[in-house]
Amino acid sequence: MICLVLTIFANLFPSAYSGVNERTFLAVKPDGVQRRLVGEIVRRFERKGFKLVALKLVQASEELLREHYVELREKPFYSRLVKYMSSGPVVAMVWQGLDVVHASRALIGATDPGDAMPGTIRGDFCMEVGKNVIHGSDSVESAHREIALWFREAELLCWEDSAGHWLYE
């Protein structure tokens, strides 16, 4: 029940729903799944201290992907992106924690792996922009939209993280 109230509040007042309760959407793309990188990616987010709220392995439909990447529809690579993302399974996840949207972008690294720093996911595991292993929400607003697109409300687990008091003051 408390999760439902928090989610409704977050959707009505996204700028107020931040801090340790901020959520982001991540998706390990088909190349990351095929290369068996899911565990390593989850490990990095857990070690950072973020809380996993939802995770599922899905074969994303082109319809879902067109909606997900709607802001890129005018780009020349849009059709290739949708085809690539629907070419195999995707691991969709929701993570929660302090400034998780911004921090997850730093963990992921630059979109173009050539610009990604060593130590980031893309810096360590990617060679080219067309196969860059992972998607991460670029803003709190995008995270709300993407989470609602990929997950039903009942799939978002609200649980008490016993390590929280070791992470936050």
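Placed from the backbone N, Cα and C atoms, the Cβ positions cover glycine too.
Copied over from Swiss-Prot, here are the features:
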- His135: active site, pros-phosphohistidine intermediate (ACT_SITE)
- Lys29, Arg105, Thr111, Arg122, Val129, Asn132: ADP binding site (BINDING)
- Pro89 to Ser: Strongly reduced nucleoside diphosphate kinase activity (MUTAGEN)
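With a cut-off of 8 Å between CB atoms and residues at least 6 apart in sequence, the same chain places Lys29, Asp31, Thr111, Asp112, Pro113, Arg122, Cys126 near Asn132 (ADP binding site), listed in sequence order. Ranking the recorded positions Pro89, Arg105, Val129 by the distance of their Cα atoms from the Cα of His135 (active site, pros-phosphohistidine intermediate) places Arg105 first.
Neighbour density at the Cβ, taken as the number of other Cβ atoms within 10 Å, is lowest among the recorded positions Lys29, Arg105, Arg122, His135 for Arg105.
Rounded to a whole number, the distance between the Cα atoms of Pro89 (mutagenesis position) and Arg105 (ADP binding site) is 22 Å.
Annotated pair Val129 (ADP binding site) and Pro89 (mutagenesis position), C-alpha to C-alpha distance, rounded: 19 Å. Mapped onto three states, the DSSP output places Pro89 (mutagenesis position) in coil.
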